[in-house]
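From Swiss-Prot, here are the annotated features:
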- Lys98, Asp101, Asp103, Asp106, Asp107: Ca(2+) binding site (BINDING)
- 20-142: domain 'C-type lysozyme' (DOMAIN)
- Ile12 to Ser: In allele D (VARIANT)
- Lys32 to Arg: In allele B and allele D (VARIANT)
- Lys35 to Ala: In allele B (VARIANT)
- Gly39 to Cys: In allele C (VARIANT)
- Pro43 to Ser: In allele E (VARIANT)
- Glu68 to Asp: In allele C (VARIANT)
- Asn85 to Lys: In allele E (VARIANT)
- Asn85 to Met: In allele C (VARIANT)
- Cys96 to Gly: In allele C, allele D and allele E (VARIANT)
Amino acid sequence: MMSFVSLLLVGILFHATQAEQLTKCEVFRELKDLKDYGGVSLPEWVCTAFHTSGYDTQAIVQNNDSTEYGLFQINNKIWCKDDQNPHSSNICNISCDKFLDDDLTDDIMCVKKILDKVGINYWLAHKALCSEKLDQWLCEKL
């Protein structure tokens, strides 16, 4: 019985430390430090994150010669470093796997660098889907 309880606790703790699928309101709260940064509103960020990763902090997209990581799909050729692309510019000075957890602090720091260097158009979903009719991306439960 004791080993079953121990195994159950390990399973619970393991799940608690894993990345997760966030809700709209969780993303809204987590991204508060991005509000109006670079002229981009919080609803625009929530919309962009949804259309970029589906709010999945573990999202990984393999392209022909690069990989994109996390909630914001940050690319390993320029912004972060991984084993696939060890000669990355690594402008954010970070390992790409840091974008795969539910601590968005490092993601937000890199997003700000991306905004400063290339602007919001880095995220193709923004212009196409997140520049108008943003009321649906608000969270009433703050």
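Glycine is treated like the rest: Cβ placed from N, Cα and C.
Structural setting of the listed features?
Over all protein chains present, the Cβ of Asp101 (Ca(2+) binding site) has 17 other Cβ atoms lying within 10 Å.
Restricting the average to the domain 'C-type lysozyme' (20-142) gives a pLDDT of 95.
Sequence-distant neighbours of Lys32 (variant position) (same chain, 6+ residues apart, CB-CB distance under 8 A): Leu42.
Within the same chain, residues at least 6 positions away in sequence whose Cβ sits under 8 Å from that of Lys35 (variant position) are Ser41, Leu42, Trp45.
DSSP classifies Gly39 (variant position) as helix under the three-state reduction. For Gly39 (variant position), the Cβ neighbour count at a 10 Å cut-off comes to 9, with all displayed protein chains included.
Around Pro43 (variant position), the C-beta neighbours below 8 angstroms that are at least 6 residues distant in the chain are Leu134, Asp135, Trp137, Leu138.
The DSSP secondary structure for Glu68 (variant position) is strand. Under 8 Å, Cβ to Cβ, and six or more positions away along its own chain, Glu68 (variant position) finds Ala59, Ile60, Val61, Ile74, Asn75, Asn76.
The Cβ neighbour count for Asn85 (variant position), using a 10 Å radius over every protein chain in view, is 18. Under the three-state DSSP scheme, Asn85 (variant position) falls in the coil class.
In three-state terms derived from DSSP, Cys96 (variant position) belongs to a helical segment. Within the same chain, residues at least six positions away from Cys96 (variant position) with a Cβ under 8 Å of its Cβ are Thr67, Tyr69, Ile74, Asn76, Cys80, Lys81, Asp82.
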If you count Cβ atoms within 10 Å of the Cβ of Asp106 (Ca(2+) binding site), leaving out that atom itself, what do you get?
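There are 18 such Cβ atoms around Asp106 (Ca(2+) binding site).
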What is the interatomic distance between the Cα atoms of Asp106 (Ca(2+) binding site) and Gly39 (variant position), given in whole Å?
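About 20 Å separate the Cα atoms of these two residues.
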For Asp107 (Ca(2+) binding site), list the number of other Cβ atoms lying within 10 Å of its Cβ atom.
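Cβ-Cβ neighbours of Asp107 (Ca(2+) binding site) within 10 Å number 26.
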For Lys98 (Ca(2+) binding site), what residues in its own chain, 6 or more apart in sequence, show a Cβ-Cβ distance under 8 Å?
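Spatial neighbours, sequence-distant, of Lys98 (Ca(2+) binding site): Cys80, Asp106, Asp107.
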